[in-house]
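Colleague: Pulled from Swiss-Prot, these are the listed features:
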MUTAGEN   His40 to Ala  Abolishes lipid-binding via the N-terminus; when associated with 74-A--A-81
DOMAIN    189-661  domain 'FERM'
DOMAIN    380-476  domain 'PH'
MUTAGEN   Lys383 to Ala  Reduces phosphatidylinositol phosphate binding. Reduces integrin activation; when associated with A-385
MUTAGEN   Lys385 to Ala  Reduces integrin activation; when associated with A-383
MUTAGEN   Lys390 to Ala  Abolishes phosphatidylinositol phosphate binding
MUTAGEN   Lys393 to Ala  Reduces phosphatidylinositol phosphate binding
Amino acid sequence: MALDGIRMPDGCYADGTWELSVHVTDLNRDVTLRVTGEVHIGGVMLKLVEKLDVKKDWSDHALWWEKKRTWLLKTHWTLDKYGIQADAKLQFTPQHKLLRLQLPNMKYVKVKVNFSDRVFKAVSDICKTFNIRHPEELSLLKKPRDPTKKKKKKLDDQSEDEALELEGPLITPGSGSIYSSPGLYSKTMTPTYDAHDGSPLSPTSAWFGDSALSEGNPGILAVSQPITSPEILAKMFKPQALLDKAKINQGWLDSSRSLMEQDVKENEALLLRFKYYSFFDLNPKYDAIRINQLYEQAKWAILLEEIECTEEEMMMFAALQYHINKLSIMTSENHLNNSDKEVDEVDAALSDLEITLEGGKTSTILGDITSIPELADYIKVFKPKKLTLKGYKQYWCTFKDTSISCYKSKEESSGTPAHQMNLRGCEVTPDVNISGQKFNIKLLIPVAEGMNEIWLRCDNEKQYAHWMAACRLASKGKTMADSSYNLEVQNILSFLKMQHLNPDPQLIPEQITTDITPECLVSPRYLKKYKNKQITARILEAHQNVAQMSLIEAKMRFIQAWQSLPEFGITHFIARFQGGKKEELIGIAYNRLIRMDASTGDAIKTWRFSNMKQWNVNWEIKMVTVEFADEVRLSFICTEVDCKVVHEFIGGYIFLSTRAKDQNESLDEEMFYKLTSGWV
């Protein structure tokens, strides 16, 4: 008997080899290999394939160590280096697996994704295949459970999802000649879409090659999908309170780890969403799918009451939805007969329209670049205090740089102001009612002990637009000399104009009232408040303000109006602050952190990222600490979510703030990981 066949008490053989168990998932077979600790991973896979003796392309397969939840991707590493011994159970499994992906439009597609890639890379590949630029703005999250419903059987969930399945599966290829979306920006990019209606300028096969996507009609991702049944909306989970909104954010996946490492199973349903509310370089010539999916995410956020809006704003959103639904049907029909379209001058101008919170357009009227514009007018000012019944008091107010000075009269404006406030770092919230002619601006100005609340009341839309634009810029430390000021004023005026009621409702043709389904256009709150006939009439009145818009312009205006809502762009988390006894909310926006009251959502204190020195996480006690200038230190523990999610949001927004239009290279993945992972 040969010595090498004798097995020792520790499981090793006399010749130093031992048995390694590998489960081959494709064949559902367990294979035992004789190895030593010095064998490298590549050698293990070679031995395994030779022993299987099955003619098959194994190039996409890799070894997965279930117990340690890790991929063994470093093929030059030995078993010893990985710490693998005879008790290890490995899997030999494909890296690319199917996912059921719910897009922002709530439709599901079947996608093949690399389960061994970090989620950030996997999302980039998904977006590249779907022709969505700037994938760094999106990520994946697990589906939130509706706490008000009892646990359902999986079959019930699946039947609900199948009602939202897109026609024809979209299978993302693992490789191949797919359309390669440019990196951050390219001046030599060729327009891919009609800037009028967002349709492809060339057949879909030209921009998706021979991939399986072209069979599944990827162009459908650029087309708005109307809600066909009120029952679909009724079944959706609607957060009832701010705490419910915060709990949704528990589901965000870790961008620095792979899907398998986060216990995502093959064929599992995940949500693809715009995670960061900082949309860079939205351009109709290249971004029809991106714009449509962004519009869809905004639409559902409003319908499911994830974000608050006034009654007038809701009717405006409903009118835009109705208009977009009508034009989407017309566009689909037109393109069956005619795929060639000319882009006229209006469309060419529209194609350069960008919607970002920062503005970004250079004004054609530069004026005197050495002088900073000022505002001066009579404004009503109110400082709410406890146990006071005093209302608004009129002052002559001047707005210079980032400060407002209040004088008792215009004649006294050369002297010392009665009040003065610097708006740098403040919170600016609109309080507007068009029909009631109410144009208020709520300011929360940071002071040492918290926030001072000040209200400004304007007399009309024009005055409000100029002062609101100046307040928004001042809160970011910018003055009215900034190139985005005039654009901000125009955006506010157009937003208000869309909410105007039509003075002559008789102009609305009666026959078009039949194709409106109010239950699919407004949130449940207003369905309870008004009869369907009343809502239909108001939607049609509001529609006359947007009826002349092209399809892409209507979607862009919808996104812009969504961005104008007070709650836009704030991601909530439940937190307990150091020294605090009760649970509060921490809100993270693209440029600041906000400590919030959990019941009302009111801002208690705001800290700007521009004033931040550093942030870190104590992984043992799960505490996030952020240090700001002036020795300010903020520490909190997240109670319902892994602190890694909050850490990634802060680092992610810092990463997005480094983007610039003159960059012409692909994303700096390593920089993203350094800012967000916490351990790279």
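Note: Cβ is positioned from N, Cα and C throughout, glycine not excepted.
Don't look for the substitutions in this one, it keeps the originals.
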Colleague: Quick one: of His40, Lys383, Lys385, which mutagenesis positions lie within 10 angstroms of Lys393 (mutagenesis position), measuring between C-alpha atoms? Sequence order, please.
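Modeller: Hits: Lys383.
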Colleague: Is it possible to list how many residues within the domain 'PH' (380-476) are helical, extended or coil according to DSSP?
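Modeller: Helix, strand and coil residues of the domain 'PH' (380-476) number 20 helix, 46 strand, 31 coil.
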Colleague: Within its own chain, what residues at least 6 apart in sequence put their Cβ under 8 Å from the Cβ of His40 (mutagenesis position), listed in sequence order?
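Modeller: Within the chain, His40 (mutagenesis position) has Cβ neighbours under 8 Å at Thr75, His76, Trp77, Thr78, Leu79.
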Colleague: My understanding is the cutoff is Cβ-Cβ under 8 Å with a sequence separation of 6 or more in the same chain; which residues meet that for Lys383 (mutagenesis position)?
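Modeller: The list for Lys383 (mutagenesis position) reads Asn452, Glu453, Ile454, Trp455, given in order along the sequence.
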Colleague: Counting only residues 6+ apart in the same chain, whose Cβ is under 8 Å from the Cβ of Lys385 (mutagenesis position)?
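Modeller: Looking at Cβ-Cβ distances below 8 Å from Lys385 (mutagenesis position), excluding near sequence neighbours, one finds none.
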Colleague: So if I draw a 10 Å sphere around the Cβ of Lys390 (mutagenesis position), how many other Cβ atoms end up inside it?
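Modeller: I get 9 for this one.
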